[in-house]
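Listed in Swiss-Prot:
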- LYS142: active site, schiff-base intermediate with substrate (ACT_SITE)
- MET1 to Ala: Leads to expression of isoform 2 only (MUTAGEN)
- LYS7 to Ala: Mainly expressed in the cytoplasm; when associated with A-8 and A-10 (MUTAGEN)
- ARG10 to Ala: Mainly expressed in the cytoplasm; when associated with A-7 and A-8 (MUTAGEN)
- MET11 to Ala: Leads to expression of isoform 1 only (MUTAGEN)
Amino acid sequence: MSGSPVKRQRMESALDQLKQFTTVVADTGDFNAIDEYKPQDATTNPSLILAAAQMPAYQELVEEAIAYGKKLGGPQEEQIKNAIDKLFVLFGAEILKKIPGRVSTEVDARLSFDKDAMVARARRLIELYKEAGVGKDRILIKLSSTWEGIQAGKELEEQHGIHCNMTLLFSFAQAVACAEAGVTLISPFVGRILDWHVANTDKKSYEPQEDPGVKSVTKIYNYYKKFGYKTIVMGASFRNTGEIKALAGCDFLTISPKLLGELLKDNSKLAPALSVKAAQTSDSEKIHLDEKAFRWLHNEDQMAVEKLSDGIRKFAADAIKLERMLTERMFSAENGK
């Protein structure tokens, strides 16, 4: 005989409870780590792909990407760029075999201040997915939430029907501009905001509800829901499960396999912390941002300015490491090294 409903409910993992009111997304390039947690979607970034590309399990994908880059030919730089785009798409396509929803694939962070280059690179990634038999409805293109990135997202959505995930989002200004651009989804960061406050203020620990990253996402969620924006809010970059639980009820949350594992083992009761109903009574006031107002408001937030800049540099550095790794694999033999 099965246990009583009350007992069964008590034994339900925090992860299963979370899935009842939030879409759970796996934040990893290691697609073999996804199965156990049964997420709806998955997100990748240059750092995660770099880590996965160094694992023995994924060397076939790396070899396939290298072969593709060589086959297209052209200058060495062009071959490497094509190999990297292909590698991102190969990982994305494999991840899609394991999830019912969408995968996020990131445009090179070094293009973060070049709208046209971001649009072109995004369209190229979608074309590569198409060649792999994957339709654009299953892809989210990740772009840095600079002014240029947000405008690239607007153009991709409106003119090309390409869905965008705006990443490296730390300020309320970035969130408002993304909502006004009508992008599909935003990824406001939580843990990196906490990191900044721990490093730059006297306060070194926070209860989850007081966590500055949690408060930032809560404010954005309430603003979006109060004013009827359709853009999905997906909290990202978590340092602990307390932050995740404090954002239960958010549209989506993207979570690393390590923290998904902790939530799976956790049987404590979980209730939604965010809701559309509560958002209606929040004290948000609607604002409109043109480029000048956006730049001013974003610049007023020291944490956001530093973390956006830092995030772009980190993703760019990992893109360069990936390039070096592929360059070595592609050209070292023929250079007689």
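Heads up, the Cβ atoms here are built off N, Cα and C, so glycines get one too.
Remember, it's a predicted structure, so these values are computed and weren't measured experimentally.
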Worksheet item: Can you tell me how far the Cα of LYS142 (active site, schiff-base intermediate with substrate) sits from the Cα of MET11 (mutagenesis position), in Å?
Response: 37
Discussion item. According to DSSP, collapsed to three classes, what secondary structure does MET11 (mutagenesis position) have?
Written reply: helix
Discussion item. I'd like the number of other C-beta atoms within 10 A of the C-beta of MET11 (mutagenesis position), please.
Written reply: 10
Worksheet, complete the sentence: Taking all protein chains shown into account, the Cβ-based neighbour count within 10 Å for the residue listed as 'active site, schiff-base intermediate with substrate' is 27
